[in-house]
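*Asks:* Where Swiss-Prot documents Phe103 to Ile as a mutagenesis experiment, the accompanying text is: In eb94; viable but induces male sterility due to abnormal sperm. Swiss-Prot lists 108-355 with the feature domain 'Protein kinase', giving sequence analysis as the kind of evidence. Swiss-Prot lists Ile114, Gly115, Arg116, Gly117, Ser118, Phe119, Gly120, Glu121, Val122, Lys137 with the feature ATP binding site. Here the residue is the original one, while Swiss-Prot reports the published mutagenesis Ile160 to Asn with the comment In eb62; viable but induces male sterility due to abnormal sperm. According to Swiss-Prot, the experimentally introduced change His163 to Pro is described as follows: In eb90; induces inviable embryos and larvae. Annotation comment: Swiss-Prot describes Asp228 as active site, proton acceptor, evidence class sequence analysis. Annotation comment: Swiss-Prot describes Asn233, Asp246 as Mg(2+) binding site. Under the heading of mutagenesis, Swiss-Prot lists Gly245 to Glu and annotates it as follows: In eb88; induces inviable embryos and larvae. Here the residue is the original one, while Swiss-Prot reports the published mutagenesis Gly558 to Arg with the comment In eb95; induces defects in spermatogenesis. Quoted from Swiss-Prot for the published mutagenesis Gly560 to Arg: In q89; dominant allele that induces an arrest of spermatogenesis at early stages. Record note (Swiss-Prot) on the mutagenesis of Gly560 to Glu: In hc144; induces defects in spermatogenesis. The annotation that Swiss-Prot gives for the mutagenesis experiment Asp561 to Asn reads: In hc145; induces defects in spermatogenesis.
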Amino acid sequence: MDDTEGNSSMDSIRNGQSSPLPQVTPRLPQIPMMMRETPLSTKRERQAITPRFRRPAPKMIKTMPPTRSIWSVRKESVPLLVTPQGPKPLESPKYDHTNAQSFFEQVFQIDEIIGRGSFGEVFAARCREDSQLYAVKVSLAPIRQHSISKYREAESHMIIPPHKNLVKFYRAWEETGRLYIQTELCDQSLLKYCTEKHALPEDEIWNIFVDLLQAVHHLHSNDMIHDDIKPENIFLTKDMICKLGDFGLVINLKNPNDVKSAEEGDSKYLAPEVLNGRPTKSSDIFSLGMTILEATTDLDVPSNGDSWHQIRNGQIPDRFFAGISTDLRSLIALMLDSDPRIRPTSRDLLDHPVIKKKLMKRGTYVKCISILNGFFYAFSAVLVWVMAFFSVLFHPIVRFHAAIKDRQSEICAQFVNNQQHTPIQTPETSKVYLESLTGVAVRQASQIVSPFDFSDDENPPNAQRRLFTGAVPCRLNFDNDQDDDEEQATCSSSNSSAIEPQLDEPESPPRMNDVIDKLGKRGTPRSARRNLTFNRHRQVAASVAPKSSLNHYNHHTGSGDGFSNNSLIPISDQERTEKYLRMRLTEQQLDWADQNNVIDEAPPPMSCPPRIRRSIRDLPRMPVLNFNVLDEPSNKPTVDHHTILEQSESPRRRLNRGAKPVPRNRMMSFGSSGDEV
């Protein structure tokens, strides 16, 4: 291979290829010159150079999977409260021993999972006892009954005195072989906060440094070692107050068992002397320095390798400290010293002049926040108490007022029910309609009716108007009391009626015998007989009067309630039945004729089209009103509107009008009205 080929291959390795070959691991893009000096990099730079591919999934191994959720295994046990004196039965007004659910499920309302690790899961849950949000940590692995560190974390929380920069502990209990720890709920972790912002302002770094230093000093003053200080175990409240939590690896120097069973924390923040020995207070200072270094420089802290030793040897490039003050950089260098004897203690750091100044400023801020929070909580408690007091005070008055309103509604309903009047456009599903005479007659009489109504009413698009039989047959007599012009009263769900002409005889109209046979099996509707025999006391007086006077009375008197004028004449049951049958037959013939003239298009909304009215109904057009005629002289020749209407009629209408006119009765019933022509 010649030199040109060798140089091209070396350049491709140094600069990287723009498009990697298939089936080949993609190479990293070109690394900046500042990063060639050291393998250390920031988190943002690491995200930019990380290859965007995933390794293949490992092969499936048919073994028993580990328990990864608290819901997978459940044992029947009684919840035990963990106390310094030993476990005790746990009681709560929200807990029912007979319920199959656990104490955690009954007393808490689980909102979400906010953390998950090798030890367990952390839930954000609202307690039903006080309606406050808490963080509940649940162990995944069942607790070993004879283990020395069975309640180690819970006991550490109870031994350590409360501090403003430590996560507040409430209680811990054991149930179904698992440990539950209830603590206060913070807004977010420091790891999440730094990952979102990458580079934090120096003022925020000083505040975090001062808060954590006070928490570590509080632990060291009580002979406790945290042994797991890292951004993941540091939490921020909504007021940006930093708190140290997760006491799972806390070592009590007063307890020999804790010293013997001490475990190593996260290797990223581990002091070098812990690899060959045990954790000490100086190792906590080193972990605190690594946490402040990561928050200040956004450094991607390595967990092993040469970079891990490079940081512990103090070989950190200056480019990571760009824009950082000398005081903060010198303090970080002191805490990261490889010799634990040279590292300052928490007391030495608090006595530093710069930290003293920052501590005084931070203390003022924390006191103001605590005062405001206390005032807010007190005001909330008073407000809740006042609301509860007024609720109890005015509750009887509100109930009394509601009872009065209900009684008023009942009285109004009784007054309306006493009125024997069915309103216009009453739906058939109405209780008032079903109990009325019309509703009873409609349910009892199964008469074939026309499915269409071509009245000038508001109709929904593509909807059919259903007609139903009226309760009482009525008629308008225009001759010498003949029965040929009798017609059964029908009504529709509209507020207008129309006089329809009787069309020619249909091709196959219903026969009288069929109607008689149909009615003979069922009989005359009881409501019709009751309506036709209305006002018996007046019928007795009418039977004595001469027939001519009755006819005269019928011709010139009309009742607006839908009753027949001739109903006052006493007739026998047989005559009444025959008249009723003739009326039904006449209406069926008319409906049959209407069905033969159905037009296959639905009337538009709001009104019936004029062309449908002109082609179906034999009604004269509405004349155009000209009000100027009233102002003109009266000697003008009068216009015969009937002649104009006859001339403008279509040939089909003239043909229909040439037939023998058959008088039609009005279509009327209770609650409806018609326009006379």
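Numbers run from 1 along the shown chain.
Quick reminder: no glycine exception, Cβ is built from N, Cα and C everywhere.
These figures come from a predicted structure and were not determined experimentally.
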*Asks:* Just to verify a number: CA distance, Asp246 (Mg(2+) binding site) to Asp228 (active site, proton acceptor), in angstrom, no decimals.
*Replies:* 8
*Asks:* Give me the count of other Cβ atoms within 10 A of the Cβ belonging to Ile160 (mutagenesis position).
*Replies:* 18
*Asks:* Could you check which of the recorded positions Phe103, His163, Asn233, Gly245 is the closest Cα neighbour of Arg116 (ATP binding site)?
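*Replies:* Nearest listed residue in space: Asn233.
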*Asks:* What's the CA-CA gap between Gly245 (mutagenesis position) and Phe103 (mutagenesis position) in angstrom, rounded?
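*Replies:* Given the Cα positions, Gly245 (mutagenesis position) is 24 Å from Phe103 (mutagenesis position).
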*Asks:* Report the mean pLDDT of the predicted model across the domain 'Protein kinase' (108-355), rounded to a whole number.
*Replies:* 88
*Asks:* I want to check the contact list for Ile114 (ATP binding site): same chain, sequence separation of six or more, C-beta distance under 8 angstroms. What comes out?
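*Replies:* Set apart from Ile114 (ATP binding site) by at least 6 residues yet with Cβ under 8 Å, we have Val122, Phe123, Ala124, Ala135.
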*Asks:* Take the C-alpha atoms of Ile160 (mutagenesis position) and Gly120 (ATP binding site) and report the distance between them in angstrom, rounded.
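*Replies:* Rounded to a whole number, the Cα-Cα distance is 22 Å.
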*Asks:* Using only C-alpha positions, which one of Phe103, His163, Asp228, Asn233 is spatially nearest Gly120 (ATP binding site)? These are the recorded positions in the record.
*Replies:* Asn233
*Asks:* Say we define neighbours as other CB atoms within 10 Å of the CB. Which of the binding-site residues Ser118, Asn233 has the fewest?
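*Replies:* With the binding-site residues Ser118, Asn233, fewest surrounding Cβ atoms within 10 Å: Ser118.
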*Asks:* What residues, ordered by sequence, lie under 8 A Cβ-to-Cβ from Asp228 (active site, proton acceptor) and sit at least six positions away in the same chain?
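*Replies:* Within the chain, Asp228 (active site, proton acceptor) has Cβ neighbours under 8 Å at Asp246, Gly248, Leu249, Gly265, Asp266, Ser287.
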*Asks:* Taking the Cα atoms as reference points, how far is Ser118 (ATP binding site) from Asn233 (Mg(2+) binding site) in Å?
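*Replies:* Each residue's Cα considered, Ser118 (ATP binding site) and Asn233 (Mg(2+) binding site) end up 14 Å apart.
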*Asks:* Across all chains shown, how many C-beta atoms besides its own are within 10 angstroms of the C-beta of Gly245 (mutagenesis position)?
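*Replies:* Counting Cβ neighbours of Gly245 (mutagenesis position) within 10 Å gives 24.
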*Asks:* Using DSSP and collapsing to three states, where does Gly120 (ATP binding site) fall: helix, strand or coil?
*Replies:* strand
*Asks:* Once near-sequence residues are set aside, which residues in the chain of His163 (mutagenesis position), 6 or more away, have Cβ atoms under 8 Å from its Cβ?
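*Replies:* Result: Gln214, Ala215, His218.
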